[in-house]
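Read through the structure below, which is laid out as structure tokens, and then see the notes.
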Amino acid sequence: MSTGDFLTKGIELVQKAIDLDTATQYEEAYTAYYNGLDYLMLALKYEKNPKSKDLIRAKFTEYLNRAEQLKKHLESEEANAAKKSPSAGSGSNGGNKKISQEEGEDNGGEDNKKLRGALSSAILSEKPNVKWEDVAGLEGAKEALKEAVILPVKFPHLFKGNRKPTSGILLYGPPGTGKSYLAKAVATEANSTFFSVSSSDLVSKWMGESEKLVKQLFAMARENKPSIIFIDEVDALTGTRGEGESEASRRIKTELLVQMNGVGNDSQGVLVLGATNIPWQLDSAIRRRFERRIYIPLPDLAARTTMFEINVGDTPCVLTKEDYRTLGAMTEGYSGSDIAVVVKDALMQPIRKIQSATHFKDVSTEDDETRKLTPCSPGDDGAIEMSWTDIEADELKEPDLTIKDFLKAIKSTRPTVNEDDLLKQEQFTRDFGQEGN
């Protein structure tokens, strides 16, 4: 058996022990605990990852302590049975229940500390420095987020009586259209505590721990409100219910539904912001909890033009406004991330020219006082046959970045979003959503 097999078998046996323990079948539970601990010990022995090893060790200790407690109880029960009547033995289960509750109270604080420690990395202590103006287009989505996030914090007196800010927003659309980037802008612009989590932060291999993580996440958000919980790829946690769904997945979904509903808690001041590429796979109950469902489509011409300008930034180039509009027109069907890839490739074209050049020539710099070498054609006046390895660092001038570099990059970079996916997104928008442009 591999390490994963030992761990899976150990968790299976320990879960059986927990179920028996809960049902007060302590003798069977004790045996199951020790059978499971044998496998966890083997998993611990062969596990190579230090973090996984620490987690297995902590769980091993926790279950070992419980098994030892059951052992003491069973020994005590046997001793009592020898001295007392059978009726006295029936009362011992009640005593054991009390012991279990006390143990839960003692360990509850420690467990919560561990869970909060695991979630601490989800809190963004430093703002990502992405402003609203850094997000090209998507004016509808930005206005919705300002209404839900900025206004309630800045003007709380506007939200009284039945006028309450939105508590759940779902951003959906094809991959690479800026959903996570919008979330970064929210984190920068909002004067709120920002929790950024994905399914990997909330799903645990240990039975019952995932729903505890969800509960603690919302508890931390309520303690630090105003706050925003951003769940990236929310579909991984809240897919459609079906026969193939695991019990663990159902419990996570149920806990998330309870927390988003705010049952038994004051959740005002907590916004849940979800992002997904496949909204049609969301469970209908979860979909309903997101009061606003905003479609983040592929960028239009104006947005694509702006994206080229933003991605080029302050890199030296000779592109004009008309050149940027041309590039925007040529990239219809490209997502924001596709355009970022195009620009990245184009920015490397001058470097590739340097690497492949066989001739260089002298050119003047902006101050006209120094001369530098730049790649050229062998037929150019003043061309010197040499390689870039023959040139000192302060003597080299990279070629100008031109629209030709971008045209070459566009030819080699195809859009990643297909027509079928867009049709599904548009159908979902007609059925359940609203446009983000």
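Backbone N, Cα and C define each Cβ position, glycine as well.
Taken together, the residues in the domain 'MIT' (3-80) have a mean pLDDT of 82 on the 0 to 100 scale. The domain 'MIT' annotation in Swiss-Prot covers 3-80.
A mutagenesis experiment is reported in Swiss-Prot for this position, LEU64 to Asp, and the note states: Inhibits membrane protein sorting to the vacuole. Cβ neighbours within 10 Å of LEU64 (mutagenesis position), excluding its own Cβ and spanning all shown chains: 15.
For SER180 (ATP binding site), applying a Cβ distance below 8 Å and a minimum sequence separation of six or more within one chain yields ASP232, ALA275. Swiss-Prot lists GLY173, PRO174, PRO175, GLY176, THR177, GLY178, LYS179, SER180 with the feature ATP binding site, giving sequence analysis as the kind of evidence.
For LYS179 (mutagenesis position), the same-chain residues 6+ apart in sequence whose C-beta sits under 8 angstroms from its C-beta are LEU171, TYR172, GLY173, ALA275, ILE296. For the recorded site, LYS179 (mutagenesis position), the DSSP three-state label reads helix. Among the sequence features in Swiss-Prot, the mutagenesis site LYS179 to Ala is noted as follows: No ATP hydrolysis. Missorting of vacuolar proteins.
According to Swiss-Prot, the mutagenesis experiment GLN216 to Ala carries the annotation: Abolishes oligomerization. Cβ neighbours within 10 Å of GLN216 (mutagenesis position), excluding its own Cβ and spanning all shown chains: 20.
Swiss-Prot gives this note for the published mutagenesis GLU233 to Gln: Defective in ATP hydrolysis. Missorting of vacuolar proteins. Under DSSP, GLU233 (mutagenesis position) is assigned to coil, being neither helix nor strand in the three-state scheme. Cβ neighbours of GLU233 (mutagenesis position) (same chain, under 8 Å, six or more residues apart in sequence): SER198, SER199, ALA275, THR276, ASN277.
DSSP assigns GLN216 (mutagenesis position) to a helix in the three-state reduction. Fewest other C-beta atoms within 10 Å: among the binding-site residues GLY173, PRO174, PRO175, GLY176, GLY178, that description fits PRO175. A separation of roughly 29 Å, to the nearest angstrom, links the Cα atoms of GLN216 (mutagenesis position) and GLY178 (ATP binding site). In the domain 'MIT' (3-80), helix, strand and coil residues by DSSP number 72 helix, 0 strand, 6 coil.
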